[in-house]
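Engineer: Provided herewith is a single structure, encoded as structure tokens, for subsequent inquiry.
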Amino acid sequence: MVPQALLFVPLLVFPLCFGKFPIYTILDKLGPWSPIDIHHLSCPNNLVVEDEGCTNLSGFSYMELKVGYILAIKMNGFTCTGVVTEAETYTNFVGYVTTTFKRKHFRPTPDACRAAYNWKMAGDPRYEESLHNPYPDYRWLRTVKTTKESLVIISPSVADLDPYDRSLHSRVFPSGKCSGVAVSSTYCSTNHDYTIWMPENPRLGMSCDIFTNSRGKRASKGSETCGFVDERGLYKSLKGACKLKLCGVLGLRLMDGTWVAMQTSNETKWCPPDQLVNLHDFRSDEIEHLVVEELVRKREECLDALESIMTTKSVSFRRLSHLRKLVPGFGKAYTIFNKTLMEADAHYKSVRTWNEILPSKGCLRVGGRCHPHVNGVFFNGIILGPDGNVLIPEMQSSLLQQHMELLESSVIPLVHPLADPSTVFKDGDEAEDFVEVHLPDVHNQVSGVDLGLPNWGKYVLLSAGALTALMLIIFLMTCCRRVNRSEPTQHNLRGTGREVSVTPQSGKIISSWESHKSGGETRL
């Protein structure tokens, strides 16, 4: 069995290999065969693609996903709720004060929320003072309302950032998603009209810290860039790449699913909306390092096989298999026809499954048709077995299969799995149990005289007061009339008493009071 890296081809230039790593390279185009001497044999350089003459290598820097980049990009933020706290006091006739606190809501403005958050983060003492409820005022026989507008800051409130469309995902958002957060709109609406969500960092792009700068070698032909050798030493082709933005950064999605940002003059189409990229983690890096090491080892094996051919002056099908180009592109093909060593110019393409080149028994598909054999011999060590089956020295690599499974399982979902938004803020005021209040202004409202009675009691009291006043007026008028009648009678009696005199039998004149008194005494 050929080592695992032999079957791993990092260059994906064939459209059918979209997002997959090939397990083999087969001839796509084959030139005429010509006999050669064993001294014309050579080992291919599988670390550099000699495709379309792109042999000019130059150092350059590019940007890729960070190693260890996780699936969910967490973005810290806070929620801001507008709350109006109302303290209502009533002072009754005897001076007893009753205080009632009420709470209402209003929709805050982003600027006010940002200022309140900065107060809290800066440790401004005014923020601590603003956390208190409004101090209630009171007046005798009056209802006094003291109101304070508050900005309730709940921090932190973490949301998941989708790197593809820069949308945010959290249970606090309507339908669990917030789109369009940018410089012009720095907040998200939530499940409540009076609450908004804002990122802690107003510059959303800085929160998407998933990129790193790397150094590599660019393979170009004139002004056209064919591919590049990455920092791990593995060549990556730009054929089949498409443009894709991650967190607002424009880059290229390569055929193998990796994402890079690099300057190129090539005209590239945009990726389909459902196109994803592969994660860049330690496991994929480790496999890539193993592949590079294996490719280097395979070249050493090829050189050993070539040395053995030169030494023994003999060639076998097994030794010829070492001379096969392991990456897509232009190269050489070798075979042995009638004990004659043959060579041909060839172009290799990648193969995703063995069924692509082995559709049926005895058929080796090359260029869309079954390739003819010469006395059971094809090329690059491929022969026809005694049972009629095509025998390929290389078998599918377990390392490659592991890498393919890694790619299939490490893609970023466009929609993050989130809990049901209806489970958040069921009663509307649950968030207020964990609030931090920013209270800017206090407003007082003083009512008129209030006796503290309900509406029907007020009407009864007014009716009783009016009836009492009417009775008092009638009583006063009656008293006044009686006084006016008694005053003339008293005046006449007082005038007669001063002028009348009584002459007793003794001839002594006495006053009427004395005569009345004496007469009384006489009657006794």
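Cβ atoms are placed via backbone N, Cα and C, with glycine included.
Keep in mind that this structure shows the original residues, not the substituted ones.
Features from Swiss-Prot:
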type	residues	note
VARIANT	LEU27 to Pro	In strain: ERA 2007
VARIANT	THR55 to Ile	In strain: CVS-11, RV194-2[F3] and RV231-22
VARIANT	LYS177 to Asn	In strain: RV194-2[F3]
VARIANT	LYS217 to Glu	In strain: RV231-22
VARIANT	ARG352 to Gln	In strain: RV194-2[F3]
Engineer: Note down the number of other Cβ atoms within 10 Å of the Cβ of LEU27 (variant position), including every protein chain shown.
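Structural biologist: That number is 23.
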Engineer: Using Cα coordinates, what distance in whole Å links LYS217 (variant position) and LEU27 (variant position)?
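Structural biologist: One finds 27 Å between the Cα atoms of these residues.
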Engineer: At the Cα level, what's the spacing in Å between LYS177 (variant position) and LEU27 (variant position), rounded?
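Structural biologist: Each residue's Cα considered, LYS177 (variant position) and LEU27 (variant position) end up 49 Å apart.
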Engineer: Please report the DSSP secondary structure of LYS217 (variant position), reduced to three states.
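Structural biologist: Note: LYS217 (variant position) is in a strand by DSSP.
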Engineer: Between ARG352 (variant position) and LEU27 (variant position), how many Å separate their Cα atoms?
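Structural biologist: Spelling it out, the Cα of ARG352 (variant position) and the Cα of LEU27 (variant position) are 14 Å apart.
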Engineer: Within 10 Å of the Cβ of LYS177 (variant position), how many other Cβ atoms are there?
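Structural biologist: Other Cβ atoms found within 10 Å: 19.
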